[in-house]
Amino acid sequence: MAVKSGARSGRNVVHLARPTLRETLGRLAPGTPLRDGLERILRGRTGALIVLGYDDSVEAICDGGFVLDVRYAPTRLRELSKMDGAVVLSSDGSRILRANVQLVPDPSIPTDESGTRHRSAERTAIQTGYPVISVSHSMSIVTVYVAGERHVVPDSATILSRANQTIATLERYKGRLDEVSRQLSTAEIEDFVTLRDVMTVVQRLEMVRRISLEIDADVVELGTDGRQLKLQLDELVGDNETARELIVRDYHANPDPPTAAQVAATLEELDSLSDSELLDFTVLARVFGYPSTAEAQDSAMSSRGYRAMAAIPRLQFAHVDLLVRSFGSLQNLLAASADDLQSVDGIGSMWARHIREGLSLLAESTIADRLA
C-alpha cells in the first residue's frame, strides 16, 4: 500500500489509502455487527466516539484510557461507550483495541463542528485518514467522518422513502430510454440516422446511469434492508453500461472504430459533464468528436453495427469487431450475403449463416415494430 505523509501549515495530516465513504457506509448498514452496536448505543441514549482503524497515527493522538484487544461484540461496544472516552477498533472492525481514550488531534485542523465530540471526530478523521463515528446522545444522531466528508446516517425508513421516489424517476427515465433506443434502431435499419437521434440516446443513457448511482448508494447504506431495492435497480438498469459502450463504438467521430482506450476516455468525459451540460446536445456532440453547433445536429450518421449485432444471440464481441472492421457500416453488413460474411477471417460457414439470419430477423422485427 502506497503511503504518503506530509505537513501543511503546521498540520500533521497523514494521507493513506483509507476506506471511502461508500465502503464505510457499507460497514454501518443495517444487518452488520457495527450497526447493531450503534443501534444499542442510540437506544441507551448515550453518546459515543468510535475510531474505525488503528496504527501509529491513531496511537499518536490517544491519551489515557486502557488497552483491551478483545473480539468485537455489539454489547461490548455499547457498554464501553458509556464511558466518556473514545473506543478504537481494528481496521477490519473485528476487535476492540482501546477504550475510554481521550483523542487529541491537531487543534489547527479546521472544523465547522461546534460540539466537542464532533470536533474531535472530524479532526481525527482528517489527521489519521480513518473513519470516525460520532453518536450524539442529545439528538440521537449518528454522524460519520471519512475522507474529508461528513455524513449523517439516517434510519432505514428515511432512506427507503427517498429511494422509492428515486426508483419511480428511474422507471420514467428507463421508459423514455427504451423509446428513443427503438427509434434509433429503426433509423439505423432505414439508414436515416441524424446526430440528434444519437445524442438523444446518449443523453438518456447517461441520465439512467446517474440516477442509478444515487439508488445504488442507498442500497449500500440500507444493507440487508435494501435487498428488494437492489433487485428493482438491477432489473431497471439492465445492461445500460454495455449500451453506453456500444453507442460510442458505433458513432464516435474517429474514422476507424474507436479503440478500447478511446471508448473509455469518451465515457469518462461524459461522466464528468455537469447536469446542465448533459442537457446540451452540442456539448454531447463535442465529446463524440463532432462540431458543437446546432446545425451539426441534423447531420446524417451511419451506424458501424456494434449495437445491432449485439442483439444477435451467442455472437461474441470478437466476431462483431472483425465484421465491423471488414464491412465498415451496418448498411454494408445488412447487404452482405452469408458468403460475404464467411470471407472474413475467423468467420466460419456456421457463424456466417447465423449472423446473416440474425441480421435479417433484426431488420424484419425493427420494421414490424415501427408499423405496429
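Glycine residues also receive a Cβ, built from the backbone N, Cα and C atoms like all the rest.
None of the listed substitutions appears in this model.
Annotation for ARG117 (ATP binding site): spatial neighbours GLY47, LEU49, SER134, SER136, criterion Cβ-Cβ under 8 Å with sequence separation of six or more. Taken from Swiss-Prot, the feature ATP binding site covers GLY85, LEU103, THR116, ARG117, HIS118, ARG119, SER120.
According to Swiss-Prot, the feature domain 'DAC' maps to 18-156, an assignment based on sequence analysis. Shown for the domain 'DAC' (18-156): DSSP residue counts in helix, strand and coil, namely 43 helix, 42 strand, 54 coil.
The number of other CB atoms found within 10 A of the CB of ASP84 (mutagenesis position), across every protein chain shown, is 12. Quoting Swiss-Prot on the mutagenesis of ASP84 to Ala: Loss of enzymatic activity.
Cβ neighbours of HIS137 (mutagenesis position) (same chain, under 8 Å, six or more residues apart in sequence): ARG45, THR46, GLY47. According to Swiss-Prot, the mutagenesis experiment HIS137 to Ala carries the annotation: Loss of enzymatic activity.
Annotated pair ARG119 (ATP binding site) and ASP84 (mutagenesis position), C-alpha to C-alpha distance, rounded: 15 Å.
Taking the centroid of the Cβ atoms of GLY85, LEU103, THR116, ARG117, HIS118, ARG119, SER120 as the ATP site, the other same-chain residues with Cβ within 8 Å of it are LEU49, ALA86, GLY115, ALA121, THR124, SER134. Spacing of LEU103 (ATP binding site) relative to ASP84 (mutagenesis position) is 11 Å (Cα to Cα, whole number). All chains included, 9 other C-beta atoms sit within 10 angstroms of the C-beta of THR116 (ATP binding site). Cα spacing between THR116 (ATP binding site) and ASP84 (mutagenesis position): 12 Å, rounded to the nearest whole number. Applying an 8 A CB threshold to same-chain residues 6+ apart, the list for SER120 (ATP binding site) reads LEU49, ALA86, LEU103, PRO105, SER134.
Counting every protein chain shown, the number of other Cβ atoms lying within 10 Å of the Cβ of ARG119 (ATP binding site) is 18.
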